Amino acid sequence: MSKVAIIGAGPCGLSILRAFEHLEKKGEKIPEIVCFEKQESWGGLWNYNWRTGSDQYGDPVPNSMYRYLWSNGPKECLEFADYSFDQHFGKSIPSFPPREVLQDYILGRVSKGNIKNKIKFNTRVINTVYRNDKFEINYQDKVNDKTLSDTFDYLVVSTGHFSVPFIPEYEGMSSFPGRIMHSHDFRDAEEFRGKNVIVLGSSYSAEDVALQCNKYGAKSVTIGYRHNPMGFKWPKGMKEVHYLDKLDGKKAIFKDGTEQDADVVILCTGYLHHFPFLDESLKLKTHNRLYPPKLYKGVVWQDNHKLLYLGMQDQFHTFNMFDCQAWFARDVIMDKIKMPSDDEIDKDINKWVSMEEKLENPDQMIDFQTEYTKELHNISDYPKIDFELIRKHFKEWEHHKVEDILTYRNKSFSSPVTGSVAPVHHTPWEKAMDDSMKTFLNKR
């Protein structure tokens, strides 16, 4: 019987554990599986941790979640095909839930089986090499400070790529008298009440961190973009300007000549694909893009078909795309899907990369990733889900944000699994200061 190592028990790792569980429940024999998770619990990025910097064992804290974080996309677009929100909560819930609600949903799907028994918690993978047709993995039991090793036939890397921040350098940083932090360490917008906040970036983190700071009472929020502005109709107290030139004392000076008082600078400058636990020959090297190179179907490592990566793309689709990738990866491991020739693999990768390079706007990007996810869905037995409806929802969501960036979370969408329409939340997002699950689910 073959052995499979999975690194990471966040959403991607849980997806492939779930995929194997589906086969096992149908009476099929599955490989021996060991999942290594360096945190003390499962859920990955969705675990909130007050810590920043290092954990109690000296490892970097992987968590980037913060208080008052609400989903910035419709929950219907990430719904699991085999476990609906209606099933989990026993009723329809609003389309934009806070973090705790989504975490409860993610873990609810995997808590009922024996998936947890396959996970080694508080376990850090130190290094991995491929030798004699096996993956040799050295790992540390962090609680008992023991180093152990094991060998595996297949390796699935499901660590995500939103835990190692990219931190650029700007003139004047070393002498800036205020605070400089990456969004990875952002934990509570209340901390910046009455402050002049500079947010550097132009993607989802910058958008949400800036809105959070405004919502919870920042004196001003100035967003500095590098290439293209987000271009939303920002509420009072917020503005978007072109690219930070330098910090001069407590002033931020931008390329367009704007000068702004600054108490804190928050770097929403993205993350690195970082795999220090892999031998150099096994590492995926890419920036954040919709179709990383050298991955067949976005999953199988071109140079070694026993190495599989999950969730390494820039993302519109998330949980159900991870599931489609996981079902595909499972079937490759189980030899239910035969790998084509090297030439065919190369041709397929180049086709997707070439299409990605021609994308010009969010609608095209949504179409691209929807078609990619549908292709994976069609070649596995992942349960039925309406990806055309999800495509439509994503485009409506983008339109709602353009209409009003402050109120788009107050909209409702229909489930691609059950068809039920989400109710309107009892409190508009811009006025909802309590993000607890209890308050969200129960009308006051």
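Backbone N, Cα and C atoms are what each Cβ position is placed from, and that goes for glycine too.
According to DSSP, VAL125 (FAD binding site) sits within a strand segment. Annotation source Swiss-Prot lists FAD binding site at CYS12, GLU37, GLN39, LEU45, TRP46, ASN72, VAL125, GLN315, THR318, citing experimental evidence.
Recorded in Swiss-Prot as a mutagenesis result, GLU37 to Ala carries the remark: Retains 15% of wild-type activity with DMS as substrate. Its Cβ placed at the centre, GLU37 (mutagenesis position) has 25 other Cβ atoms within 10 Å.
What Swiss-Prot says about the mutagenesis result for TRP46 to Ala is this: Retains 10% of wild-type activity with DMS as substrate. Cβ neighbour count for TRP46 (mutagenesis position): 20 (other Cβ atoms within 10 Å of its Cβ, all protein chains included).
Around TRP70 (mutagenesis position), a 10 Å sphere centred on its CB holds 20 further CB atoms from the protein chains shown. Swiss-Prot documents TRP70 to Ala as a published mutagenesis change and attaches the note Loss of activity.
Per Swiss-Prot, NADP(+) binding site is recorded for TRP70, ASN72, TYR170, SER202, SER203, SER205, ARG226, HIS227, ASN288, ARG409, and the stated evidence type is experimental evidence. For HIS227 (mutagenesis position), other Cβ atoms within 10 Å of its Cβ number 7. Following the DSSP three-state reduction, the secondary structure of HIS227 (mutagenesis position) is coil.
Experimental mutagenesis at this site is recorded by Swiss-Prot as ASN72 to Ala, annotated: Retains 40% of wild-type activity with DMS as substrate. Annotation for ASN72 (mutagenesis position): spatial neighbours PHE96, TYR204, GLU207, ASP208, ARG409, criterion Cβ-Cβ under 8 Å with sequence separation of six or more.
The annotation that Swiss-Prot gives for the mutagenesis experiment TYR170 to Phe reads: Retains 10% of wild-type activity with DMS as substrate. DSSP assigns TYR170 (mutagenesis position) to coil in the three-state reduction, outside any helix or strand.
Every protein chain shown contributes to the tally, and the Cβ of TYR170 (mutagenesis position) ends up with 18 other Cβ atoms within 10 Å. As a published mutagenesis entry, TYR170 to Ala appears in Swiss-Prot alongside the note: Retains 5% of wild-type activity with DMS as substrate.
According to Swiss-Prot, the mutagenesis experiment HIS227 to Ala carries the following note: Retains 60% of wild-type activity with DMS as substrate.
Remark: ASN288 (mutagenesis position) has HIS161, GLY270, TYR271, HIS273, ASP314 as non-local neighbours, by Cβ distance under 8 Å and separation of at least 6 in sequence. When secondary structure is read from DSSP and collapsed to three states, ASN288 (mutagenesis position) falls in the coil class. Quoted from Swiss-Prot, the note on mutagenesis experiment ASN288 to Ala is: Retains 30% of wild-type activity with DMS as substrate.
The note that Swiss-Prot attaches to the published mutagenesis ASP314 to Glu is: Increases wild-type activity with DMS as substrate.
For the published mutagenesis GLN315 to Ala, Swiss-Prot gives the following note: Retains 5% of wild-type activity with DMS as substrate. The Cβ of GLN315 (mutagenesis position) has 18 other Cβ atoms within 10 Å, all protein chains considered.
Annotation of the published mutagenesis THR318 to Ala in Swiss-Prot: Retains 5% of wild-type activity with DMS as substrate; the original residue is retained in the structure shown. The Cβ neighbour count for THR318 (mutagenesis position), using a 10 Å radius over every protein chain in view, is 15.
According to DSSP, ARG409 (mutagenesis position) sits within a helical segment. Counted within 10 Å of its Cβ, the other Cβ atoms near ARG409 (mutagenesis position) come to 24, all protein chains included. For the mutagenesis of ARG409 to Ala, Swiss-Prot gives this note: Retains 60% of wild-type activity with DMS as substrate. The structure shown keeps the original residue.
Ranked by Cβ neighbours within 10 A across all protein chains shown, the binding-site residues CYS12, VAL125 are led by CYS12. Comparing THR318 (mutagenesis position) with CYS12 (FAD binding site), their Cα atoms are 9 Å apart once rounded. Comparing the binding-site residues GLN39, SER203 on other C-beta atoms within 10 angstroms of each C-beta gives the minimum for SER203. The number of other CB atoms found within 10 A of the CB of ASP314 (mutagenesis position), across every protein chain shown, is 17.
Cα separation, HIS227 (mutagenesis position) to GLN39 (FAD binding site), rounded: 36 Å. Nearest by CA distance to GLN39 (FAD binding site), out of the recorded positions TRP46, TRP70, TYR170, ARG226, GLN315, is TRP46.
Same-chain residues at least 6 positions away in sequence with a Cβ under 8 Å from that of ARG226 (NADP(+) binding site) are, in sequence order, LEU200, GLY201, SER202, TYR243.
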